[in-house]
Amino acid sequence: MKKIANYLLIEKTDDRYTISMTPELQDDIGTIGYAEFTDNDHLAVDDIILNLEASKTVMSVLSPLAGAVVERNEAATLTPTLLNSEKAEENWIVVLTDVDQAAFDALEDA
């Protein structure tokens with residue numbers, strides 16, 4: 001099941017929620033040249049997940065859900081352009097667990 005919030009895609013697989021950028025956001029910000037994850041192991045709604053610099057903007061990516069961070073796309077810190085990829089296995093940002101199912105269900109369907 002996929003949901004969308006803040007130009008981010010959230011895909012639920014079992015109890016894991018993978019957050020990635022929508023193609024619209026990727027297009028709007030341009031080529032990403034720098035990406036830095038925050039060290040938070042638990043996120044609240046609107047906490048910063050990732051700071052990035054792209055050809056069209058500098059921005060912070062905010063979490064659409066609260067949950068525990070179990071994985072970060074650390075490869076994106078070495079190769080930030082991975083976040084521009086069309087491939088889901090390359091462009092993901094973080095994986096969360098311990099997410100409130102009702103909060104996920106309340107998001108817009110993708």
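Quick reminder: no glycine exception, Cβ is built from N, Cα and C everywhere.
What Swiss-Prot notes for the published mutagenesis of E11 to A is this: No effect on ADP-ribosylation. Within the same chain, the residues at least 6 positions away from E11 (mutagenesis position) whose Cβ sits under 8 Å from its Cβ are M1, K2, Y17, T18, S20, A88, listed in sequence order. Classification of E11 (mutagenesis position) by DSSP places it within a strand.
The feature domain 'Lipoyl-binding' is assigned by Swiss-Prot to 16-97.
The Cβ neighbour count for E24 (mutagenesis position), using a 10 Å radius and every protein chain shown, is 10. For the mutagenesis experiment E24 to A, the note given by Swiss-Prot reads: Large decrease in ADP-ribosylation.
Note on D27 (mutagenesis position): other Cβ atoms within 10 Å of its Cβ, all shown chains, come to 11. Listed in Swiss-Prot as a mutagenesis experiment, D27 to A is described as follows: Total loss of ADP-ribosylation.
Experimental mutagenesis at this site is recorded by Swiss-Prot as D28 to A, annotated: No effect on ADP-ribosylation. Long-range Cβ contacts of D28 (mutagenesis position) within its own chain (separation 6+, distance under 8 Å): Y7, K56, T57. D28 (mutagenesis position) falls within a helical segment according to DSSP.
Look at D46 (mutagenesis position): DSSP puts it in coil. Quoted from Swiss-Prot for the published mutagenesis D46 to A: No effect on ADP-ribosylation.
For E53 (mutagenesis position), the same-chain residues lying six or more positions away in sequence with a CB closer than 8 A to its CB are I32, G33, Y34, A35. According to its DSSP assignment, E53 (mutagenesis position) is in a strand. One mutagenesis experiment catalogued in Swiss-Prot, E53 to Q, is accompanied by this note: Decrease in lipoylation.
Under the heading of mutagenesis, Swiss-Prot lists K56 to R and annotates it as follows: Loss of lipoylation.
Sequence-distant neighbours of D46 (mutagenesis position): residues of the same chain at least 6 apart with a C-beta under 8 Å from its C-beta are L62, S63.
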